[in-house]
Amino acid sequence: MNDIQLDQASVKKRPSGAYDATTRLAASWYVAMRSNELKDKPTELTLFGRPCVAWRGATGRAVVMDRHCSHLGANLADGRIKDGCIQCPFHHWRYDEQGQCVHIPGHNQAVRQLEPVPRGARQPTLVTAERYGYVWVWYGSPLPLHPLPEISAADVDNGDFMHLHFAFETTTAVLRIVENFYDAQHATPVHALPISAFELKLFDDWRQWPEVESLALAGAWFGAGIDFTVDRYFGPLGMLSRALGLNMSQMNLHFDGYPGGCVMTVALDGDVKYKLLQCVTPVSEGKNVMHMLISIKKVGGILRRATDFVLFGLQTRQAAGYDVKIWNGMKPDGGGAYSKYDKLVLKYRAFYRGWVDRVASER
């Protein structure tokens, strides 16, 4: 992230705002697509309700820009990559990684290139980054106001962890997705977690978790936790896990939230088992994609690792599907009768609204 310039002038404390739900987007980093889906051809996508095209430049850098050519509006996703630029399929105008038109071909051998290039021949681009197997785009201001979260366990080349990426489409608002981790009350009704008690925690001092320093200094860190007292392992693999000696009495969830998502660290009886990155692709109104990357600590031999992958990876993916089913029937900005157990959800909403207020414009 050192190559991404932050807009330091805009990073300052703002009023927290009301604890209401919002369908608006916070200024933050969002996922455009999986890295392995962007190869040597332009890819059509929609972000923030905006038609976009993604492609890789000469250096392999991911570029995301407006999809329709500034000339006559042709679809650049139907074009191709030529000399490190994206070439329009209609008149072969070429745009570089910054969105500037750098070449307009002539009409015959005598006139090989038209000059000068029209001043308005430019494609608006989004700030991009690439990490954790995702292409990210910044939303809300010309320059990023906070960095990507630092998660060494989630780096795809970290051989100490097993990684599982998955995604679900949903019709709910982004806030509903990113606040879900902080809702302790749904653990039993939705996920059948056999809990006898839970404790909600809020953290103001980031220094116990050095990886969040850059987020915290930008005012973009939301620290929280839930400690569940659990009777036994849950789900269809409970019997197998107990047979392997994987019993537990405490499930400790630590959350390093940021405006566009969350990093959850899961420990059982104090032993960290995996980290989960939750992030979102805002597609258009009424359509978003929740992404999750689970990084599971490698322990023991093949059987133990396979069990952990199923228990912490595949079962978590299945559990996420239960949440999505609920979300798809929710009113995105509904509700309002809160209990004391909604404390973390409401605190996160206030944090999130502060970053909604930092959005410079919708474009």
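Any Cβ shown, glycine's included, is placed from N, Cα and C.
Original residues only: the substitutions mentioned are not part of this model.
Features of the protein shown, as given by Swiss-Prot:
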- 29-137: domain 'Rieske' (DOMAIN)
- C69 to A: Loss of oxygenase activity (MUTAGEN)
- C69, H71, C88, H91: [2Fe-2S] cluster binding site (BINDING)
- C88 to A: Loss of oxygenase activity (MUTAGEN)
- D183 to A: Significant decrease of oxygenase activity (MUTAGEN)
- W209 to A: Unable to convert either the alternative substrate pABA or the interdiate 4-hydroxylaminobenzylamine (pHABA) (MUTAGEN)
- D269 to A: Shows much higher activity toward the intermediate 4-hydroxylaminobenzylamine (pHABA) than pABA (MUTAGEN)
- F312 to V: Unable to convert either the alternative substrate pABA or the interdiate 4-hydroxylaminobenzylamine (pHABA) (MUTAGEN)
- D323 to A: Significant decrease of oxygenase (MUTAGEN)
Worksheet item: How does the domain 'Rieske' (29-137) divide up by DSSP, counting helix, then strand, then coil residues?
Response: 6 helix, 50 strand, 53 coil
Worksheet item: Do you know offhand how many angstrom separate F312 (mutagenesis position) and D269 (mutagenesis position) by C-alpha?
Response: 15
Item to complete: Show, in sequence order, which residues other than C69, H71, C88, H91 on the same chain lie with their Cβ within 8 Å of the centre of the Cβ atoms of the [2Fe-2S] cluster site.
Response: S70, L72, A74, L76, P89, F90, H92, W93
Practice prompt. Using all protein chains shown, find which of the mutagenesis positions D183, D269, D323 scores highest when you count other CB atoms within 10 A of its CB.
Written response: D323
Item to complete: Could you state the whole-number distance in Å separating the C-alpha atoms of H91 ([2Fe-2S] cluster binding site) and C69 (mutagenesis position)?
Response: 10
Worksheet item: Which of the three DSSP states, helix, strand or coil, fits D323 (mutagenesis position)?
Response: helix
Worksheet, complete the sentence: Check: min Cα-Cα distance from W209 (mutagenesis position) over mutagenesis positions C88, D183, D269, D323 goes to D269
Worksheet entry | Among W209, F312, which are mutagenesis positions, the residue with the most C-beta atoms within 10 angstroms of its C-beta | F312
Practice prompt. Indicate whether W209 (mutagenesis position) is helix, strand or coil by DSSP.
Written response: coil
